[in-house]
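J.: Quick paste from Swiss-Prot:
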type	residues	note
MUTAGEN	C115 to A	Loss of condensation activity, but retains decarboxylation activity
ACT_SITE	C115	active site
MUTAGEN	H256 to A	40-fold decrease in activity
ACT_SITE	H256	active site
ACT_SITE	N286	active site
Amino acid sequence: MTDVRFRIIGTGAYVPERIVSNDEVGAPAGVDDDWITRKTGIRQRRWAADDQATSDLATAAGRAALKAAGITPEQLTVIAVATSTPDRPQPPTAAYVQHHLGATGTAAFDVNAVCSGTVFALSSVAGTLVYRGGYALVIGADLYSRILNPADRKTVVLFGDGAGAMVLGPTSTGTGPIVRRVALHTFGGLTDLIRVPAGGSRQPLDTDGLDAGLQYFAMDGREVRRFVTEHLPQLIKGFLHEAGVDAADISHFVPHQANGVMLDEVFGELHLPRATMHRTVETYGNTGAASIPITMDAAVRAGSFRPGELVLLAGFGGGMAASFALIEW
């Protein structure tokens, strides 16, 4: 757990134009709108156009966040892109984003902590801000529609594409929400619960792998749900205890938008009596690392956060991993 202490001075988001209904995504998987809604709470999602890549989504969200922050790309010190669906295995997607934004001279790197990635990226830029100053652009962006098996009802109904972004600056930059504390956790013994089996150095993707569908995202949904419902509430309670914050002090809860039904279960176990849980899963689905910053940006634009309120971000996903951030608005 780390005290980080910098401000969020702007947020932004981007989702593709194409709306994909439950009936459209469910038909090849043999399920209908009613089944998907009951199991996930998701009613629709957005999928990228054929000519869009993850960096395109990330760039659009980054531009929106920079505009909200009132700074130019040239003022950035570092860009961190959290993604598990990069444009290519190499180079980093963040390099494309840097170029598209015109952020010449800015350091740029990727973070792959799957759906926990944005808070991991947020923590990763803290050192750069301390030692070099300036501003950081943190983006969560994923394009899962390209790695889904259309016949796998356990996964294809869950995911949408999108990107969300935050501009961070030192606490000396006037007023605005302060990131007070972050915590990162990884449970490497559970790596097989969420995976894309082939395409890396352990198992290069060949014709046999393609025939077997090993290029697709795969998940042990039952065990993932067990991990989340059993571990996440306790990890969050420990995080708040170490931060010296009572559960009743939390005004807003912004979790990773994995599955609407599962979010209700987790929120019920947390016992945050005054907190509002913010959601976008019904309209955007699970957007991977993008889900927290997309949901946070929606709340910012709705005027949901008030000065002095505490906001809790909670990421969880492949690794297995979990990540938390405490923000004082």
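From the backbone N, Cα and C atoms, a Cβ is placed for every residue, glycine too.
Original residues fill every noted site, and no substitution is shown.
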J.: Three states by DSSP: which one describes N286 (active site)?
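T.: Strand, per DSSP.
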J.: Pick the one among the recorded positions C115, H256, N286 whose Cβ has the fewest other Cβ atoms within 10 Å in this structure.
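T.: Each of the recorded positions C115, H256, N286 was scored by Cβ atoms within 10 Å; lowest is N286.
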J.: Using Cα coordinates, what distance in whole Å links C115 (mutagenesis position) and N286 (active site)?
T.: 9
J.: Would you mind reading off the Cα separation of H256 (mutagenesis position) from N286 (active site), to the nearest angstrom?
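T.: Rounded to the nearest whole number, the Cα-Cα distance is 8 Å.
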